[in-house]
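S.K.: Per Swiss-Prot, domain 'Tyrosine-protein phosphatase' is recorded for 207-514, and the stated evidence type is sequence analysis. Per Swiss-Prot, mutagenesis CYS452 to Ala is noted as: No effect on the interaction with mbk-2; when associated with A-455 and A-460. Annotation of the published mutagenesis GLY455 to Ala in Swiss-Prot: No effect on the interaction with mbk-2; when associated with A-452 and A-460; the original residue is retained in the structure shown. Experimental mutagenesis is annotated in Swiss-Prot for GLY460 to Ala, with the remark: No effect on the interaction with mbk-2; when associated with A-452 and A-455.
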Amino acid sequence: MRTSDSHLPLSNLARSDSIEFKDAVINEKWVHSANRRKGHLTPKAPEKKSGWFGGQKSEEELLMERVEQHELEELQTFIAQKLFRVDGIICDEETRILLVEKLMNAKEYPTINHDELAHRYGSSMAGWLRDRLVPSMSDCSSVLQRAAAEFYQNKMSDPLCNWGQLNPEHVSMVAARIAKFSEEMSSKVKWSLLVEPGKFSCHLTEFVQEFNRLDRMFVSNELSDEESLQTAFNANYLTKARSKMVPCAEFSRVKLNDGLGRLDDRNELRNGMFSDEHEFLQEEGYTAKSTYGTTDFIHANYVKGGPLLNTFICAQAPLKNTQEDFWRMVFQEKCQFIVMLNSAVDSSTLGPLDSANRNHCPYYWPRAENESLRFGSFHITCMKVDSKADPLFTITKLKVQKVGGNLLDAEFDEELFLEHWQWDWQYLGDVHWPFRVLRKARQLSTPTIVQCIDGCSKSGTLVSIETALMHFIRGSPITKSLILQSCVFVRLQRRLSVSSVLLYLFIYRVILRWIEPYVNKWYHRAALGLRFKSIGFIQKYNAMIQEFSRITPAY
């Protein structure tokens, strides 16, 4: 974060402590050296003004310490996750080879082949795997330098990182919004001796009640006729929706206007749903040749307007029969960035019972370099696999080509290049990754597709985080319940977004991560868990996700 002494109202943002993040390799000396080579996003702290008895640190110095400490922790986490991923791949490959050795009775056993690793994980990750096979961390300086360079990529142009360079009036406005939000959030943290008898601890009841308000919002407040309309969904949900309980609003849905879709035969659909013994379905009106659905429907909605800098599309994971529709949408909207937050399976490996389960997402994109797939009029080619640019996501660079009027013609009319980021997000304790994903989305002028199984829970959470963050930078003056307002804004356009209280709390936790250096008051820092690790919002949140999700991070 780059700041300016003449711009920031530092007296409103300072505090009186700094936490030392200890690491044998990636310490302050190392990161400052790296920053001089790559360019630092924060200015050097002012020199300490000392008097006869050593003096006292100024508010400006304390703020600079917190900002630099915040960025250092981000960098350390990024590199630690990246190195853990490399070690995990190496461990998996060595385990695979060991198992093959035990099962095979041969003179020569397989080894870790660089070309095979490049095919599976991309050439960049294969280089990381090679460089990581060294005896100690002290030999990994080049690896760490490459990771630091990737961490700082695109940060200089990110409004979340450079808002301190704006005009003083705008900076004061952002600082006031941060102060107001931290005050409101800390006031919702309540304390009690009864939650854990004999121990003074906090509870998050008010946050849970706020989520319940969100859940009842559209029940208590009737939508207009235009907002409640879902005509296309009602005409297509049997074949193109994973659940009829997750509607698709008509006014914000993505309409496919190329006319390339196909319609299902109503009789075939009926026979697949009911047995022949249902005689009431054999009447003349039901046996006539007819079709079901429309060609312009896909279960996806735009989320745009308000404080957002760019447009998002929240979409459900493609079904086996809607993969072509998905690529129709990608090509129509000229999307350059797809964020996939769920796992996928190979449809050919599923049995009859598994195939009937609509909770599976097929591999709708080619995963190996130079591999291609064809869906109707669209030819998708994997240009490159990059498993090292981000420590969590597998990045596939794709080329989408549309066949001309003659479907047998090998020539393509148009081409589209995009990046597909895939990660099965389950653990709610990592609050760093949304900033990396959203930073890339802000750089693009075309819509960003955010996709999970239902297109609402995880997808809506990520877009709600962006909505809340942009409220600080360019939104209207914050009154109350910023997170609630942001989620209502997203839910109005994409129904049932942010489907659980844990996802709702995750939004608060991510926003808290961003404002952390700028929270100045002692009580606010204590209530939010920024001053003491054993009490406050952060401690209670971590306990809740461990209790309810039962998932721990791999790193």
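Cβ atoms are placed via backbone N, Cα and C, with glycine included.
Structural setting of the listed features?
M.R.: Model confidence over the domain 'Tyrosine-protein phosphatase' (207-514) is summarised by a mean pLDDT of 87.
Under DSSP, CYS452 (mutagenesis position) is assigned to a strand (E or B) in the three-state scheme.
The Cβ of GLY455 (mutagenesis position) has 29 other Cβ atoms within 10 Å, all protein chains considered.
Of all the Cβ atoms in the protein chains shown, 29 others lie within 10 Å of the Cβ of GLY460 (mutagenesis position). In the three-state DSSP assignment, the secondary structure recorded for GLY460 (mutagenesis position) is helix.
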S.K.: Report the same-chain neighbours of CYS452 (mutagenesis position): residues 6+ apart in sequence with Cβ closer than 8 Å to its Cβ, ordered by sequence.
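M.R.: Residues satisfying the criterion: GLN316, ALA317, MET340, LEU341, ASN342, TRP425, LYS458, SER459.
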